[in-house]
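One structure is given below, encoded as structure tokens.
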Amino acid sequence: MSFFAPRNKKTEQEAKKSIPWVELYRPKTLDQVSSQESTVQVLKKTLLSNNLPHMLFYGSPGTGKTSTILALSRELFGPQLMKSRVLELNASDERGISIIREKVKSFAKTTVTNKVDGYPCPPFKIIILDEADSMTQDAQAALRRTMESYARITRFCLICNYMTRIIDPLSSRCSKYRFKPLDNENMVKRLEFIAADQAVSMEPGVVNALVECSGGDMRKAITFLQSAANLHQGTPITISSVEELAGAVPYNIIRSLLDTAYTKNVSNIETLSRDVAAEGYSTGIILSQLHDVLLKEETLSSPVKYKIFMKLSEVDKRLNDGADETLQLLDLLSSISVVC
């Protein structure tokens, strides 16, 4: 076939396969947003009144912050006006003072007139600043002035993981909405729906492993599911595949680390620490998983757990400062053997 010959358009099914599942199953309406009932209820009332304030969405990653404001914008303006009425800047965009003064300001000051039947189309635009907590304080200060100057025709939605990193003059001008981590039940239902829709077969316990490895981050869980489905291509997804894709340490290794520490045999502790490090497992991830297992360890008293968790935090701090991972794991296990 000639290079310049006309190509057949992708079928709807082929186009669907090429879209990342995170985007394919992103909520399109506020009703589809899961586990954020109070926030959705308040936003629905603003739809009826057309009186939308500046907003600050904060909470853990993958809880639906960006999806919620996009769904709200879609219900306000409809798909036709989304491009002209909504400006989204995320972490991949430069958001220094120059961008705030030029791109954001030029979009904010343009007036709006056109409407679409069937949608409220209030007389303002929406500017979405994703991961606003990564903006410099100077850029945030410049944004404050822009928010004040164009409040009549523009609404801002700041999205962040940590509200404390937003300067007070900016956060005080916004209505704040906390997005809580998704509960396991809703995550399981959504993942099972996606797996059924994509005709993906899974071994028992895989969905729970996805929830566990993602730590309440729905976006991460869906990405792991798609990666595992691509890896297996028709064969059932296994728990070990999910753990490997997520970079998680298998439970039997975590259990072995604790059991060896309980024996108080220094030689065995040193050997196992070196073996685990040689396997390439991240000590930071091991700390996180040890913490979760120790929380449920019924054989340990609260004072003992307290001492271990204090040591965990100390080792975590050293790792962040660049300390050797093998030595830190050895130090942690030795400390556990002493206090138990």
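Here, residue 1 is simply the first one shown, and the rest follow in order.
Backbone N, Cα and C atoms are what each Cβ position is placed from, and that goes for glycine too.
Here the structure is a predicted model, which means the values were calculated and not measured.
Around the Cβ of Lys65 (ATP binding site), the number of neighbouring Cβ atoms within 10 Å comes to 28. The ATP binding site annotation in Swiss-Prot covers Gly59, Ser60, Pro61, Gly62, Thr63, Gly64, Lys65, Thr66.
Within the same chain, the residues at least 6 positions away from Gly59 (mutagenesis position) whose Cβ sits under 8 Å from its Cβ are Lys65, Asn161, Arg178, Phe179, Lys180, Pro181, listed in sequence order. The mutagenesis experiment Gly59 to Val is recorded by Swiss-Prot, whose note states: Not functional.
According to its DSSP assignment, Thr66 (mutagenesis position) is helical. Listed in Swiss-Prot as a mutagenesis experiment, Thr66 to Asn is described as follows: Normal growth.
The annotation that Swiss-Prot gives for the mutagenesis experiment Glu131 to Gln reads: Poor growth. Around Glu131 (mutagenesis position), taking its Cβ as the centre, 19 other Cβ atoms fall within 10 Å, counting all chains.
According to Swiss-Prot, the experimentally introduced change Asp133 to His is described as follows: Not functional. DSSP assigns Asp133 (mutagenesis position) to a helical segment in the three-state reduction.
Sequence-distant contacts (6 or more apart, same chain, Cβ under 8 Å) of Ser172 (mutagenesis position) do not exist in this structure. Secondary structure from DSSP puts Ser172 (mutagenesis position) in coil. One mutagenesis experiment named in Swiss-Prot is Ser172 to Ala, and its note says Normal growth.
With a 10 A radius on its CB, Arg173 (mutagenesis position) counts 17 other CB atoms from all the protein chains. Under mutagenesis, Swiss-Prot gives Arg173 to Lys with this note: Poor growth.
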**Report entry** Gly62 (ATP binding site) to Asp133 (mutagenesis position) - Cα separation in whole Å
**Finding:** 16
**Report entry** Most crowded position, judged by CB atoms within 10 A, among Ser60, Thr63, Thr66 as recorded positions
**Finding:** Thr63
Query raised in the report: DSSP three-state call for Gly59 (mutagenesis position): helix, strand or coil?
Result: strand
